[in-house]
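According to Swiss-Prot, the domain 'Cullin neddylation' annotation covers 675-735, on the basis of sequence analysis. Among the mutagenesis results in Swiss-Prot, K621 to R has the note: No effect on conjugation with NEDD8. The residue drawn here is the original one. Here the residue is the original one, but Swiss-Prot notes a mutagenesis experiment at this spot, D660 to K: Activates UBE2R2-mediated ubiquitin chain extension in the absence of neddylation; when associated with K-664 and K-675. One mutagenesis experiment named in Swiss-Prot is E664 to K, and its note says Activates UBE2R2-mediated ubiquitin chain extension in the absence of neddylation; when associated with K-660 and K-675. According to Swiss-Prot, the mutagenesis experiment D675 to K carries the annotation: Activates UBE2R2-mediated ubiquitin chain extension in the absence of neddylation; when associated with K-660 and K-664. According to Swiss-Prot, the mutagenesis experiment K689 to R carries this note: Loss of conjugation with NEDD8. Swiss-Prot lists K719 to R among its mutagenesis entries, and the accompanying note reads: No effect on conjugation with NEDD8.
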Amino acid sequence: MSLKPRVVDFDETWNKLLTTIKAVVMLEYVERATWNDRFSDIYALCVAYPEPLGERLYTETKIFLENHVRHLHKRVLESEEQVLVMYHRYWEEYSKGADYMDCLYRYLNTQFIKKNKLTEADLQYGYGGVDMNEPLMEIGELALDMWRKLMVEPLQAILIRMLLREIKNDRGGEDPNQKVIHGVINSFVHVEQYKKKFPLKFYQEIFESPFLTETGEYYKQEASNLLQESNCSQYMEKVLGRLKDEEIRCRKYLHPSSYTKVIHECQQRMVADHLQFLHAECHNIIRQEKKNDMANMYVLLRAVSTGLPHMIQELQNHIHDEGLRATSNLTQENMPTLFVESVLEVHGKFVQLINTVLNGDQHFMSALDKALTSVVNYREPKSVCKAPELLAKYCDNLLKKSAKGMTENEVEDRLTSFITVFKYIDDKDVFQKFYARMLAKRLIHGLSMSMDSEEAMINKLKQACGYEFTSKLHRMYTDMSVSADLNNKFNNFIKNQDTVIDLGISFQIYVLQAGAWPLTQAPSSTFAIPQELEKSVQMFELFYSQHFSGRKLTWLHYLCTGEVKMNYLGKPYVAMVTTYQMAVLLAFNNSETVSYKELQDSTQMNEKELTKTIKSLLDVKMINHDSEKEDIDAESSFSLNMNFSSKRTKFKITTSMQKDTPQEMEQTRSAVDEDRKMYLQAAIVRIMKARKVLRHNALIQEVISQSRARFNPSISMIKKCIEVLIDKQYIERSQASADEYSYVA
C-alpha cells in the first residue's frame, strides 16, 4: 500500500467498499485481505489527488446506513407479534456491525471527521462553515444516530407498549424473555451513549418516564388490593416482598440510573400514600414490642421523608412510660440502688432493641436519651427532683467500705454504668453539692473503700462534665494526700526538738482548704479542748506557722474523732468517739460521778450540744443517768457504767454528725440556689461584656445555653439576676429601648 496521494476513481472504489460494508454490517464473514484492502481504499479516498474525497465517502456511507436501517425497520414491522424479538435480533446484529464499521473507517474518523467536527462552542454560538442541522459524526456515532431516527423513533409507541406489557406480565408471575426485554431497553441507552452531555436523555424520555408512570399506577392498585385482604403486619411483609421483587426486576431489565427512581415510585404508592394507616398501627406495635413488625415498619417508613418522626415519637413515649413505671413506687430502704438499676435496665433493654431491630438508628437513640432524661428528671407537682440526691447516695453506697461483698473491679464497673444515668440529670450542680458533702464525710471519717476508687470516680465525672465541675472534688482528694505528708513532717518536727516532747496521744491531722470543702466553719457550739489534747494542738499550730506564713488555721472540733481506752472494766475496750464525746468521757478520769454543771464548765459546750452528746453516751450505756428524771437538766448527774459490756472490744459510737439529717439536706439545696444565682450573674456579665448591647430575649437564651451543662435555670431566676446586676451597676437598661441592656464598663 502506497501512502502517496494519487488519482482515485471514486465509483469503482466505492462499489468495492459497499460490498464489504454490507457484509460487515450484517456480520457476514470478511477475509483479512479484503478487510485490509478496504482499509487502504478508505485511506486512498481521504488523501486522493487532486482533491480528497472524504466528504463524498461520508455522504455515500450515510446514505447506505439510512437505506439499510429503513430496510430493517420494514422487516420489523412485518413481524407483527414478534416485533420485540425481531427488533432485538436486528439491533444485536446492527450494533456490532456498526462497531466493526467504525474500526474500518478509522482513518476517515480521525483525519476528516474530527478535523471538521463542530466543537461545543460551535454548537452553542454557531459556525458558518458546516450545516448546523447535519453536523459531522464519526461513523460509529452516525450508525447509532440512524438507528435512533429511523428505527427507534418510528417504532417508539409499539416498542414501549410491548415492553410495559411484558414487564407487567413479569410482575404477574409470568416468565418473559429477559434477554430480549433487557436488550431492547438497553438499545435506548446505547444509541446516545457517545454524547458527552445528557447521554441518558433519550432513554429517560422515551422509556423511563412512561415506565415510572405505569409502575406508579400498578402499585397504587396493588396497595389497594393488599389493604383489603391483609392486616398491618401482613401488609408490611407483602410490601417488602414486592419491593424486593421490583428491585430484582430493575436489575434484570433497566439501566442502573433507574433503580432508585423505580423503588422510590413503589414506596410512594405503597407506603407514603398509606402513612395514616401505618402510623395508626404504630402505637400498638411499639407498645407490644412486636420486634418483627417494628423492623418491617422501620424499613418502610425510613424510605419516606415524613415517615419516621411519628414512629420515633411513639417509641420515645413508650420508653418514657416504661421508665416511669420502673422507677415509681421504689422501696425507701434501698431507693438509690433500685432507682439507678431500674434506669439502667430500661436503658439496656431499649439500646439492644434499637441496635437489633432498628439498625442502631441515631434518631431512635436520641429518642431514648430524651425519654430517659424526662424519666430521671421527673418530679411530683410542687416537689423537687430526687434524682441528683439519689445518684449521689448511690455513689456513696458503692464507695464506702460497707459496700457489701464487692471487689474494686465490680465497683468500677458499676460506677462506669452509673455515668450512663448521670448524663441524663438536668441539675448536675445539685448532684455535685450532695456528692461533695458525702465525699467529705467519707474522707474525713475514713469510710472510703479505696482512694483509687475515689479518684477514678472523680475522673469519670470530669470526663462527663469538664474540669470546672470537679475542681473542688479534686482539691478535696488532693488535701488527703497532702495531709498525710504533713503528718509525717509534723512527727519529724516533734522528734527534732531540743527537748523531748511527749504529746501523750497518737495525733493525726487533716488540713483542708476552706474554699474546696463543703464544711461550715461556724461550729454549732463553743468548745474547750480537753487538757489531754492541748499540747498536740499547740505544737501543730507552732509547726504550721513555721512552715506556712500568712495562712490561718481554723479548728473544726465538731468533725474530729478519737479513740478512748476504757481501763476500768475487766475486759479492755476501745471506743471510737467524737471530740465532744471524748471531752465528756475524759471528765470521768477525775471522778466516777460528774454533774451536768461540771461537764458544762469543763467542755464549755452550749446546752443543746452538750445534752445531745450526753444522750449519745447514755444510749450505748457507757454512762448512767443518776437522776430519777428522764430528761437531762442542770441538776442531772452522771456516773460511769461499771457493768458496761459489748460484743466487740472496739466499737464506734455514731452521732448525728455522721448521718444525713433533713436539715443538712435542706442546707445543701439552699447552697445550690445561692450558687446558681452567682453562676447566672457571672454568666450574664460575661455575655454582656462580650456583646456590649443585647436585647432581653437574646440575653435570656444565651444564659440558658451557657448554663444547660450544669442546670436548667428558670426564666424568673434569670430575670431576678438581671435586676440584681442593674442594681449593682454592672449593666443598665438602654435609653433607646426598655427591652435592651447595655454593659457598664
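Glycine is treated like the rest: Cβ placed from N, Cα and C.
No noted substitution is present; original residues retained.
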**Message:** Cα-Cα, whole number of Å: K689 (mutagenesis position) versus K719 (mutagenesis position)?
**Reply:** 18
**Request:** Give, as a single whole number between 0 and 100, the mean pLDDT over the domain 'Cullin neddylation' (675-735).
**Result:** 87
**Fill in**
Summed over the domain 'Cullin neddylation' (675-735), the DSSP helix, strand and coil counts are 42 helix, 6 strand, 13 coil
**Complete:** Around the Cβ of K621 (mutagenesis position), other Cβ atoms found within 10 Å total 12
**Asked** If you count Cβ atoms within 10 Å of the Cβ of K689 (mutagenesis position), leaving out that atom itself, what do you get?
**Response** 13
**Asked** Could you give the Cα-Cα distance between D675 (mutagenesis position) and K621 (mutagenesis position), in whole Å?
**Response** 43
**Request:** Could you measure between K719 (mutagenesis position) and K621 (mutagenesis position) for me? Cα positions, answer in whole angstrom.
**Result:** 56
**Item:** Number of other Cβ atoms within 10 Å of the Cβ of K719 (mutagenesis position) across all protein chains
**Value:** 12
**Fill in**
Row D675 (mutagenesis position), column other C-beta within 10 angstroms, all chains, value 16
**Message:** So, three-state DSSP: helix, strand or coil for K621 (mutagenesis position)?
**Reply:** coil
